[in-house]
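Report on the following structure.
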Amino acid sequence: MGTQGKVIKCKAAIAWKTGSPLCIEEIEVSPPKACEVRIQVIATCVCPTDINATDPKKKALFPVVLGHECAGIVESVGPGVTNFKPGDKVIPFFAPQCKRCKLCLSPLTNLCGKLRNFKYPTIDQELMEDRTSRFTCKGRSIYHFMGVSSFSQYTVVSEANLARVDDEANLERVCLIGCGFSSGYGAAINTAKVTPSSTCAVFGLGCVGLSAIIGCKIAGASRIIAIDINGEKFPKAKALGATDCLNPRELDKPVQDVITELTAGGVDYSLDCAGTAQTLKAAVDCTVLGWGSCTVVGAKVDKMTIPTVDVILGRSINGTFFGGWKSVDSVPNLVSDYKNKKFDLDLLVTHALPFESINDAIDLMKEGKSIRTILTF
């Protein structure tokens, strides 16, 4: 391509400061350096993590190009890159896999040593590995976000944060595999390890929670209880496999008590995809004593407490990062599974908008009116 080795000028949505709408700007994207790949973003989505990053309580650095769920096409590669070439369809992701570090070499985790700040993984990777940015706007250096920065027509990522996918992949659907779908689906399949004929409770029915329901159903769960304070999400949850839907605001007792009664003692597996203090407590309390397992998929609070006796009596709590998938190895397989109709991503997409309407997409999510909005350039 004629742009290889050159600075590219393109559109991007920049968060200049906390709490303000994103601004569509013209930015300059530098060529990739060693072990980096420059991508033309074809489709991207808004995830709650992008919105939460602008919260003043978070530690995000500004100005920043947000976005971390997308799919695109390789425009050019930096020195030393041999696994990608211009024209490849790719999915970047926030969970790197360098395949060299102690963590990557262990079968026990999907974490990678390239993450520098494990305490705040969602705001890590704000610069490239040489600690510089590939983005500039109006003479200012702009921070990256979670190693992806998909709210730009072009972005630069580490090859450890990228997977080549099927040439026939529908990028406007498989972009969900870059975060939301993989996180929820994998939480059920890989982390909770839901078993056939088991009972499950899924808290929070956004993209991650609905994807967890898909995972529970594919794993063979006999009963899947979906919980959310927005009842408008229940029809979609049932279409994806939920057998029961509960709105805690419409119950006369705590939702965990209702779930315990419905399942004669508690569910085998709970997955908290909402991450509030209330849902974390309920997700633990609704599991059966003896073997009940709670998987924490997302957390909006820094700490959670659990009575010691719960642990002694057999309840367990697991955390999951990117659904437990080793990203570079697993993402191509997930794309193939979608192509082979093992699961359907279409029900997770509620809106499609031009990239310039990104703030409308954010409003739709804040108002609980969308699951995923696909933005295209």
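Cβ coordinates come from backbone N, Cα and C, glycine included.
Small disclaimer: the values here were computed from a predicted structure and weren't measured.
Under the heading Zn(2+) 1 binding site, Swiss-Prot lists Cys47, His68, Cys179. Sequence-distant neighbours of Cys179 (Zn(2+) 1 binding site): residues of the same chain at least 6 apart with a C-beta under 8 Å from its C-beta are Cys45, Cys47, Thr49, His68, Glu69, Phe93, Phe94, Phe322.
When Cβ atoms from all protein chains are considered, those within 10 Å of Pro48 (mutagenesis position) total 19, not counting its own. According to Swiss-Prot, the mutagenesis experiment Pro48 to His carries this note: Strongly increases NAD-retinol dehydrogenase activity.
Take the CB of Cys207 (NAD(+) binding site) and look out to 10 A: across all protein chains shown you find 27 other CB atoms. Among the features that Swiss-Prot reports, NAD(+) binding site is placed at Thr49, 204-209, Asp228, Lys233, 297-299, 320-322, Arg372.
Under DSSP, Asn52 (mutagenesis position) is assigned to a helix (H, G or I) in the three-state scheme. Experimental mutagenesis is annotated in Swiss-Prot for Asn52 to His, with the remark: No effect.
Cys98 (Zn(2+) 2 binding site) falls outside any helix or strand according to DSSP and counts as coil. Positions annotated as Zn(2+) 2 binding site by Swiss-Prot: Cys98, Cys101, Cys104, Cys112.
Here Swiss-Prot notes a mutagenesis experiment, Ser183 to Thr, with the remark: Strongly increases activity towards ethanol, increases KM for benzoquinone 10-fold. Cβ neighbours of Ser183 (mutagenesis position) (same chain, under 8 Å, six or more residues apart in sequence): Val208, Ser211, Val297, Gly298, Thr320, Phe322, Gly323.
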Where His68 (Zn(2+) 1 binding site) sits in the secondary structure, as DSSP reduces it to three classes: coil
Neighbourhood of Cys101 (Zn(2+) 2 binding site) by C-beta distance under 8 A, where only residues 6 or more apart in the same chain count: Cys112, Gly113, Lys114
CB contacts for Gly298 (NAD(+) binding site) [other CB atoms within 10 A, all chains]: 24
Rounded Cα-Cα span from Cys207 (NAD(+) binding site) to Pro48 (mutagenesis position), Å: 10
